[in-house]
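Engineer: Quick paste of what Swiss-Prot says about this protein:
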MUTAGEN   Leu178 to Ala  Disrupts homodimerization, no effect on interaction with ATG14 and UVRAG; when associated with A-196
MUTAGEN   Leu178 to Ala  Disrupts homodimerization, no effect on interaction with ATG14 and UVRAG; when associated with A-192
MUTAGEN   Leu178 to Ala  Disrupts homodimerization, no effect on interaction with ATG14 and UVRAG; when associated with A-259
MUTAGEN   Glu189 to Leu  Decreases interaction with ATG14, no effect on interaction with UVRAG; when associated with L-217, L-224 and L-255
MUTAGEN   Leu192 to Ala  Disrupts homodimerization, no effect on interaction with ATG14 and UVRAG; when associated with A-178
MUTAGEN   Leu196 to Ala  Disrupts homodimerization, no effect on interaction with ATG14 and UVRAG; when associated with A-178
MUTAGEN   Ala217 to Leu  Decreases interaction with ATG14, no effect on interaction with UVRAG; when associated with L-189, L-224 and L-255
MUTAGEN   Glu224 to Leu  Decreases interaction with ATG14, no effect on interaction with UVRAG; when associated with L-189, L-217 and L-255
MUTAGEN   Ala255 to Leu  Decreases interaction with ATG14, no effect on interaction with UVRAG; when associated with L-189, L-217 and L-224
MUTAGEN   Leu259 to Ala  Disrupts homodimerization, no effect on interaction with ATG14 and UVRAG; when associated with A-178
Amino acid sequence: MEGSKASSSTMQVSFVCQRCSQPLKLDTSFKILDRVTIQELTAPLLTTAQAKPGESQEEEANSGEEPFIETRQDGVSRRFIPPARMMSTESANSFTLIGEASDGGTMENLSRRLKVTGDLFDIMSGQTDVDHPLCEECTDTLLDQLDTQLNVTENECQNYKRCLEMLEQMNEGDSEQLQRELKELALEEERLIQELEDVEKNRKVVAENLEKVQAEAERLDQEEAQYQREYSEFKRQQLELDDELKSVENQMRYAQMQLDKLKKTNVFNATFHIWHSGQFGTINNFRLGRLPSAPVEWNEINAAWGQTVLLLHALANKMGLKFQRYRLVPYGNHSYLESLTDKSKELPLYCSGGLRFFWDNKFDHAMVAFLDCVQQFKEEVEKGETRFCLPYRMDVEKGKIEDTGGSGGSYSIKTQFNSEEQWTKALKFMLTNLKWGLAWVSSQFYNK
């Protein structure tokens, strides 16, 4: 209960729900409770219980309390619960309100009504498992729960009744049959228990085997993971090696292509390109000769002679030929021939022009000596190839080259007492003979 002072002459008292603690507004009927109403509310739950003659009176005489009687009706056990003593003035829950009021009698009546109401709630709480008072919602919820319990109890009661009726209808033969069935069921139970024990033993064995298998499976999983890591590492290495192998194969393929290309390449033809430019014979684009209409610089003529000496020297080395009387010394635009009979004698294959050119015959001797070397090369080739023949016949003693297939004239390779046109033509015929010799060497020593 909770109380608050609303005014100097009025005391408000309220009760709260024992479940949700919400304040309650009591019904007006609680204000007009009389003794008869209170006795009806506090009457025992079961009023049909009858005690055995003599026992009830004896208990009432001995104890002075209302009896606790258990009766049976229709196979249902019923118990009589005596009511609680409400009107005891010694109750521990009694109280008296003291407050200011204009009328002392009014306060006394209020205190009495509240005491009666509180005692009534205490009695109701003592007779049930539920504390009172309750609000309307909690009461509805409680009633629903009680209805559910009542339905369950009624169903149990009906089941008990049916079982009792079945037992009453059974005769002695049925009882013996049930006893036999009970023994059989007991034996079946023992057998099943034994099977259960065997199954339990087998389960333990299987559990132990399962643990071993799980441990083995875990070990295998670890090994599999290790093998997988190793496999991944080896796979990575394999991929790297495959890439390297493909790279090497591509390099080898490219090198093989270059090698095949080089094998098909004529080194002499690629190095020494002999051709003509008008009336001039050319080697590597250097003109060999001089005309009044085309005064070629002597530096270009000297360079052409250097390439010519280098070509004949390379052809002789390829054939293993050693020239008699002279040794070729390729030295760029200052190449020369060295006399084998007189080591101190050098025959230059280069000239600077001027007046000295007309009086110095060493240049002419060098060109005649070079023509001698070309003749020796021709004779060496004819030793192994009788059908070999150069297009222009060479006369070393006279220092001339004959145009046997053309006009039939001969042209001197010397510059003294010779025109520039004939000298240039003689040099052109000499380059043509060297081109034929170059072609023969390339065909014979291509794969050597």
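Note that Cβ sites are derived from N, Cα and C of the backbone, with glycine treated the same way.
Can you tell me where each of these features sits in this structure?
Structural biologist: Under the DSSP three-state reduction, Leu178 (mutagenesis position) is assigned to helix.
Other Cβ atoms within 10 Å of the Cβ of Glu189 (mutagenesis position) number 11 in total over all chains. The DSSP secondary structure for Glu189 (mutagenesis position) is helix.
Long-range Cβ proximity for Leu192 (mutagenesis position), meaning a same-chain Cβ under 8 A and a gap of 6 or more residues, is found for none.
When secondary structure is read from DSSP and collapsed to three states, Leu196 (mutagenesis position) falls in the helix class.
Ala217 (mutagenesis position) is surrounded by 12 other CB atoms, counting those within 10 A of its CB over all protein chains shown. Secondary structure at Ala217 (mutagenesis position), as computed by DSSP, is helix.
DSSP classifies Glu224 (mutagenesis position) as helix under the three-state reduction.
Its Cβ placed at the centre, Ala255 (mutagenesis position) has 10 other Cβ atoms within 10 Å.
Every protein chain considered, the tally of other Cβ atoms within 10 Å of the Cβ of Leu259 (mutagenesis position) stands at 11. Annotation note: Leu259 (mutagenesis position) sits in a helical segment as assigned by DSSP.
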Engineer: Using Ala217 (mutagenesis position) as the reference point, find which of the mutagenesis positions Leu178, Leu196, Glu224, Ala255, Leu259 has the shortest Cα-to-Cα distance to it.
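Structural biologist: Closest candidate to Ala217 (mutagenesis position), judged by Cα separation, is Glu224.
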Engineer: For Leu259 (mutagenesis position), identify the closest of the mutagenesis positions Leu178, Glu189, Leu196, Glu224, judging by Cα separation.
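Structural biologist: Spatially nearest to Leu259 (mutagenesis position) by Cα position is Glu224.
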Engineer: Looking only at C-alpha atoms, tell me how far Leu196 (mutagenesis position) is from Glu189 (mutagenesis position), rounded to the nearest Å.
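Structural biologist: Between the Cα atoms of Leu196 (mutagenesis position) and Glu189 (mutagenesis position), the distance comes to 10 Å.
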